[in-house]
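Quick look at what Swiss-Prot lists:
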- PHE34 to Ala: 4-fold lower activity than wild-type (MUTAGEN)
- LYS37, VAL38, ARG39, HIS103, ARG104, LYS119, LYS126, ARG127, GLU128: substrate binding site (BINDING)
- ARG39 to Ala: 24-fold lower activity than wild-type (MUTAGEN)
- MET115 to Ala: 4-fold lower activity than wild-type (MUTAGEN)
- LYS119 to Ala: No activity (MUTAGEN)
- LYS126 to Ala: 58-fold lower activity than wild-type. Accumulates large quantities of reaction intermediate (MUTAGEN)
- GLU128 to Lys: 17-fold lower activity than wild-type (MUTAGEN)
- ARG140 to Ala: 2-fold lower activity than wild-type (MUTAGEN)
Amino acid sequence: MAETKIVVGPQPFSVGEEYPWLAERDEDGAVVTFTGKVRNHNLGDSVNALTLEHYPGMTEKALAEIVDEARNRWPLGRVTVIHRIGELWPGDEIVFVGVTSAHRSSAFEAGQFIMDYLKTRAPFWKREATPEGDRWVEARESDQQAAKRW
């Protein structure tokens with residue numbers, strides 16, 4: 001039975017606490033995880049903090065649709081998507097994606113697909129605090145290109 005966990009909120013998460021739920025199914029031979037962190041730099045500038053905003057309800061729906069699309073493309077077991085919001089600092093974890101499948105290729109591809117689509121289709125907005133002031137982070141062309149390959 002396929003199971004999905006989607007969480008959007010300000011609370012920190014623990015990769016060590018998320019992994020056991022992903023790994024407990026004996027029918028899954030592969031567990032792939034990705035964790036994204038706040039960098040201390042972007043576009044050549046120092047980043048002191050990152051504020052993430054979202055559209056409540058719509059964001060969770062968009063993430064569920066992305067996971068459903070991944071499930072339609074690959075035979076997946078469990079999927080976890082966690083995305084933090086609020087003010088974060090360099091080194092803080094922002095996003096966690098965990099995917100299980102019977103085989104590694106499906107798990108790797110689905111995890112990458114989910115991240116590529118999350119970056120381009122989920123309604124999140126980022127504002128960076130730099131020494132020169134705050135600025136909104138615009139979508140990257142490289143993220144759009146990554147999503148197009150699917």
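Here the Cβ of each residue, glycine as well, is placed from N, Cα and C on the backbone.
Although substitutions are noted, the structure shown does not include any of them.
Where Swiss-Prot records a feature, it is marked here on the structure.
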residue : record                 : CB count, 10 Å
PHE34   : mutagenesis position   : 15
LYS37   : substrate binding site : 12
ARG39   : mutagenesis position   : 13
ARG104  : substrate binding site : 12
MET115  : mutagenesis position   : 19
LYS119  : mutagenesis position   : 18
LYS126  : mutagenesis position   : 17
GLU128  : mutagenesis position   : 21
ARG140  : mutagenesis position   : 11
**OP:** Find the one among the recorded positions PHE34, LYS37, ARG104, LYS119, GLU128 whose C-alpha lies closest to that of ARG140 (mutagenesis position).
**Re:** LYS119
**OP:** Could you say whether, by DSSP, ARG39 (mutagenesis position) belongs to a helix, a strand or a coil region?
**Re:** coil
**OP:** Have a look at the recorded positions PHE34, LYS37, ARG39, ARG104, LYS126 and say which one has the shortest Cα distance to MET115 (mutagenesis position).
**Re:** PHE34
Subject >> Where ARG140 (mutagenesis position) falls in three-state DSSP terms >> reply: coil
Subject >> Cα-nearest neighbour of GLU128 (mutagenesis position) within the listed recorded positions, PHE34, LYS37, ARG39, ARG104 >> reply: ARG39
Original post:
By CA distance, which of the recorded positions (PHE34, LYS37, ARG104, LYS126) lies nearest to LYS119 (mutagenesis position)?
Top reply: LYS126
Subject >> Whole-number Å value for how far LYS126 (mutagenesis position) lies from ARG39 (mutagenesis position) (Cα to Cα) >> reply: 13
